[in-house]
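Undergrad: My questions will all concern the structure given below.
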Amino acid sequence: MELLILKANAITTILTAVTFCFASGQNITEEFYQSTCSAVSKGYLSALRTGWYTSVITIELSNIKENKCNGTDAKVKLIKQELDKYKNAVTELQLLMQSTPPTNNRARRELPRFMNYTLNNAKKTNVTLSKKRKRRFLGFLLGVGSAIASGVAVSKVLHLEGEVNKIKSALLSTNKAVVSLSNGVSVLTSKVLDLKNYIDKQLLPIVNKQSCSISNIETVIEFQQKNNRLLEITREFSVNAGVTTPVSTYMLTNSELLSLINDMPITNDQKKLMSNNVQIVRQQSYSIMSIIKEEVLAYVVQLPLYGVIDTPCWKLHTSPLCTTNTKEGSNICLTRTDRGWYCDNAGSVSFFPQAETCKVQSNRVFCDTMNSLTLPSEINLCNVDIFNPKYDCKIMTSKTDVSSSVITSLGAIVSCYGKTKCTASNKNRGIIKTFSNGCDYVSNKGMDTVSVGNTLYYVNKQEGKSLYVKGEPIINFYDPLVFPSDEFDASISQVNEKINQSLAFIRKSDELLHNVNAGKSTTNIMITTIIIVIIVILLSLIAVGLLLYCKARSTPVTLSKDQLSGINNIAFSN
């Protein structure tokens with residue numbers, strides 16, 4: 001029974017994953033750099049998606065024209081209910097096919113040939129529903145971007161004349177075949193469910209008998225289980241507007257997925273990697289509704305191709321690094337902005353700035369190169385020497401010292417500033433460490449939570465070795481007066497250049513001010529000198545005048561003898 005098979009596959013997958021987890025081992029190490037308030041988690045191995053593998057999955061359907069049975073037996077009623085669900089599901093898929101972008105006009109014209117099912121709703125309602133689905137589908141496509149481009153391309157080809165019949169013919173005597181499509185692409189096609197033969201040859205002959213009786217309940221249960229897969233596939237496509245991710249076990253059971261992986265044109269190491277991590281593979285895969293035609297439902301499954309595996313990967317964690325002046329509002333902050341996942345890739349480094357897009361299983365990192373940037377290997381120098389001349393390390397600046405914590409693989413970075421209380425606690429012993437102002441690090445050994453103000457952080461319990469690399473916080477090297485604030489996408493050289501510009505401006509201002517002051521001093525000296533000279537001259541003139549005056553006053557008047565005799569005195573001359 002298929003439900004039991006699904007459960008068995010799920011259990012097998014879990015056991016395989018657990019076995020792989022223990023077999024792979026944990027060699028994770030972590031280094032915290034006090035100088036830059038950052039930590040690097042090492043010891044991971046890569047699994048980078050570099051391409052897509054597309055396969056066509058088919059389900060053969062039955063064209064149920066009528067149900068003659070009108071019996072009242074409980075088992076017959078259950079069968080009739082399942083048949084109604086089946087017909088409604090097929091109708092839903094027909095409507096969905098009309099509203100998806102890959103459908104062309106020819107396929108739409110040929111749609112009525114397939115089955116005679118119609119919804120009980122009016123035609124106007126169907127048109128409205130179709131328009132809503134189309135808008136939703138287009139919105140979803142904008143969300144996934146170009147990720148499903150290859151799958152959509154294959155889906156479009158299936159709408160061409162004769163493509164479905166070509167696939168149907170190839171799967172007549174087998175459940176798996178390679179089919180060459182009209183665009184020259186060969187795809188692996190698989191028939192995962194044959195409802196047509198089951199309904200036409202086993203079920204309908206029973207329920208359409210004159211007696212309308214079913215001898216055992218197993219027939220009902222078997223049809224419910226087979227029908228359930230179609231109903232779930234229909235529901236997923238309907239809810240997700242024709243494109244679903246991850247790929248569920250209804251789209252592909254675990255055994256079908258493992259079989260498909262085994263048929264992929266990849267190395268044995270790649271097959272082993274995918275087989276041991278089927279849940280991650282499902283999360284990074286897509287199923288795309290294609291066509292329902294010629295009594296066949298066809299949809300495309302798009303699986304990731306991991307072209308780069310087993311290269312070293314590491315994750316960079318960063319937190320704000322600020323000065324710790326007691327005066328509020330006088331601090332400056334610097335934060336590294338190059339946090340994310342890094343993996344070696346063909347002599348360079350693939351950088352994934354959005355770390356959450358990568359999936360981690362044990363020490364394996366699954367990332368999509370579509371979300372990556374290619375950087376030189378010198379990027380590693382930023383961890384040990386942020387001022388290195390070979391690579392310009394990325395930072396951001398601010399003057400807001402906000403306290404926070406960043407949970408790393410093996411501990412936590414704590415940025416504690418101002419009057420915020422920051423502590424690390426053990427669930428049994430309580431607070432085991434109180435952080436002082438600044439940036440600090442604590443490993444997860446013997447520690448369960450970190451508290452920053454009113455925010456509580458739970459640390460990871462991954463095992464590994466932590467190393468604390470001490471160093472002078474680089475923020476202390478900068479002068480708050482010339483430190484540029486609110487640089488959100490800058491580098492060390494750009495910040496230093498702005499600081500140098502500020503210093504040059506200050507020096508120029510000082511020179512101008514000095515020159516102005518020097519000019520003023522010279523003028524003042526000249527004026528003072530002139531005034532002093534004038535005063536000296538005036539004083540000299542006054543002194544000479546006084547001297548002459550005094551000299552004149554001190555000289556006696558002497559009369560001659562004639563003047564004294566009066567003979568020649570003018571007063572007596574007449």
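Quick reminder: no glycine exception, Cβ is built from N, Cα and C everywhere.
Keep in mind the model shows the original residues, not the substituted ones.
Note that this is a predicted model, so its numbers are computed, not measured.
Checked Swiss-Prot, it gives:
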| type | residues | note |
| --- | --- | --- |
| MUTAGEN | CYS37 to Ser | Impairs translation or folding of the F protein |
| MUTAGEN | CYS69 to Ser | Impairs translation or folding of the F protein |
| MUTAGEN | CYS212 to Ser | No effect on F1 and F2 structure and glycosylation |
| VARIANT | GLU218 to Ala | In strain: Cold-passage attenuated |
| MUTAGEN | CYS313 to Ser | Impairs translation or folding of the F protein |
| VARIANT | ILE379 to Val | In strain: Cold-passage attenuated |
| MUTAGEN | CYS382 to Ser | No effect on F1 and F2 structure and glycosylation |
| MUTAGEN | CYS422 to Ser | No effect on F1 and F2 structure and glycosylation |
Undergrad: Tell me the Cβ neighbour count for ILE379 (variant position), meaning other Cβ atoms within 10 Å of its Cβ, over all protein chains shown.
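TA: There are 18 of them.
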Undergrad: Nearest to ILE379 (variant position) in three-dimensional space, by Cα, is which of the recorded positions CYS37, GLU218, CYS313, CYS422?
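TA: For ILE379 (variant position), the closest Cα among CYS37, GLU218, CYS313, CYS422 is found at CYS313.
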Undergrad: For GLU218 (variant position), what is the tally of other C-beta atoms lying within 10 angstroms of its C-beta?
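TA: I get 11 for this one.
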Undergrad: If you compare CA-to-CA distances from CYS382 (mutagenesis position) to each of the recorded positions GLU218, CYS313, CYS422, which comes out shortest?
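TA: Sorting the recorded positions by distance from CYS382 (mutagenesis position), the top entry is CYS313.
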Undergrad: Secondary structure at CYS313 (mutagenesis position) (DSSP, helix/strand/coil)?
TA: strand
Undergrad: Closest of the recorded positions to CYS313 (mutagenesis position), Cα to Cα, picking from CYS37, GLU218, CYS422?
TA: CYS37
Undergrad: Can you tell me the three-state DSSP label for CYS422 (mutagenesis position)?
TA: strand
Undergrad: Sort out the sequence-distant neighbours of CYS422 (mutagenesis position) for me: same chain, 6+ apart, CB within less than 8 Å of its CB, listed by position.
TA: SER403, SER405, VAL414, CYS416, THR434, PHE435, VAL450, SER451, VAL452, GLY453
Undergrad: What is the separation, in Å, between the Cα atoms of CYS37 (mutagenesis position) and GLU218 (variant position)?
TA: 65
Undergrad: Tell me, how many other CB atoms lie within 10 A of the CB of CYS37 (mutagenesis position), whichever protein chain they belong to?
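TA: Around CYS37 (mutagenesis position), other Cβ atoms within 10 Å: 28.
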Undergrad: Looking only at CYS313, CYS382, the mutagenesis positions on record, which one has the least crowded Cβ, with the fewest other Cβ atoms within 10 Å?
TA: CYS382
